Amino acid sequence: MATWDEKAVTRRAKVAPAERMSKFLRHFTVVGDDYHAWNINYKKWENEEEEEEEEQPPPTPVSGEEGRAAAPDVAPAPGPAPRAPLDFRGMLRKLFSSHRFQVIIICLVVLDALLVLAELILDLKIIQPDKNNYAAMVFHYMSITILVFFMMEIIFKLFVFRLEFFHHKFEILDAVVVVVSFILDIVLLFQEHQFEALGLLILLRLWRVARIINGIIISVKTRSERQLLRLKQMNVQLAAKIQHLEFSCSEKEQEIERLNKLLRQHGLLGEVN
C-alpha cells in the first residue's frame with residue numbers, strides 16, 4: 001500500500017504537466033472560455049478525481065434499524081430543471097462552441113490556403129493558365145467568398161460576446177488576419193500582377209494555420225468536457241448504487257446472524273454445519 005509521501009510525489013508529478021498545459025493553452029483561449037479561471041480549470045481537470053477521493057469519507061457500517069431508516073434516503077437525484085428557450089445570441093453562442101462548426105472552419109481555412117496557392121502557381125506560370133485567365137479569377141472569387149464567411153463570423157462573434165471577444169489574444173489575431181486578407185483580396189481585384197501583395201496574402205494564409213490549431217484545441221477540449229460530464233454522472237449513479245448495496249448487505253448479514261442465533265438456541269447449528 002502506498003504511503004502518504006509516495007502519494008504526494010505522484011500527485012506533484014501529475015500537477016506539473018497540468019501546469020505546463022495550462023500555461024500553453026491560456027494563449028489559445030477563445031470566446032466562451034473563462035479567461036481568468038483558465039489555469040485553475042486545467043489543474044482541476046487533472047487532479048479532480050484524486051481530490052474527490054481524499055475529500056470523500058469512507059462509508060461507515062450501518063446496522064439494524066439505522067440501515068433500514070437510511071436506505072430510503074438513497075434516492076436518485078432529481079432530474080435537471082427544464083432549460084429556458086435560447087434566444088438568438090444564445091443560439092449563436094452554442095453554434096460557435098459546437099464541434100461541427102469548428103470542423104467546418106478548419107476545412108474552409110485549408111481550402112482558402114489551397115486557393116491562394118493555386119493563384120500563385122498560375123500567376124508565376126508554373127502551370128500555364130488558360131487564355132483568358134478564367135481559372136485564376138474563379139479561384140480568387142472563391143477565396144473572397146470564404147473570407148466573406150469569416151468576416152460574418154467575426155461580426156457575429158462581436159455581437160454575441162461583445163467585450164469578452166477582446167480578452168482573447170487568439171481571437172484578435174485571427175480577426176486581424178481575416179480583415180487584412182479580405183482587404184488585400186479586394187485590392188487585387190483592381191490591381192493585377194501585384195506579386196508583393198500576393199506574397200503577403202500567402203503569408204497571412206500561412207498565419208491562419210493557427211486557426212487550425214485553435215479548432216483542434218477546441219474540438220479536443222469540448223469532447224473532454226463532455227466525457228468528464230458523463231463520467232461525473234456515472235460516478236454519482238454508481239456511488240448511490242454502492243451505498244444501496246452496502247445497506248442491503250448489512251441487512252442480509254444481520255438477518256443471517258439472527259437466524260444463526262435461532263439455530264444455536266434450538267441446538268440445530270451443529271447439525272446444519
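The backbone N, Cα and C atoms fix where each Cβ goes, glycine too.
In Swiss-Prot, a mutagenesis experiment is listed as T29 to A, annotated with the note Loss of a phosphorylation site. Reduces phosphorylation.
What Swiss-Prot says about the mutagenesis result for S97 to A is this: Loss of a phosphorylation site. Strongly reduces phosphorylation. Its Cβ taken as reference, S97 (mutagenesis position) is surrounded by 17 other Cβ atoms within 10 Å in the chains shown.
Experimental mutagenesis at this site is recorded by Swiss-Prot as D112 to E, annotated: No effect on channel activity and proton selectivity.
Swiss-Prot documents D112 to A, F, N or S as a published mutagenesis change and attaches the note Alters channel selectivity. Converts the proton channel to an anion channel. All protein chains shown were included, and the count of other CB atoms within 10 Å of the CB of D112 (mutagenesis position) stands at 24.
In Swiss-Prot, a mutagenesis experiment is listed as D112 to V, annotated with the note Abolishes channel activity. In three-state terms derived from DSSP, D112 (mutagenesis position) belongs to a helical segment.
For the mutagenesis of H140 to A, Swiss-Prot gives this note: Exhibits selectivity to protons but sensitivity to zinc ions is abolished; when associated with A-193. The structure shown keeps the original residue. Taking Cβ-Cβ distances under 8 Å and a sequence gap of 6 or more within the same chain, the neighbours of H140 (mutagenesis position) are L115, E119, D185, L188, L189.
If you take the Cα of D112 (mutagenesis position) and the Cα of S97 (mutagenesis position), they are about 22 angstrom apart, rounded to a whole number.
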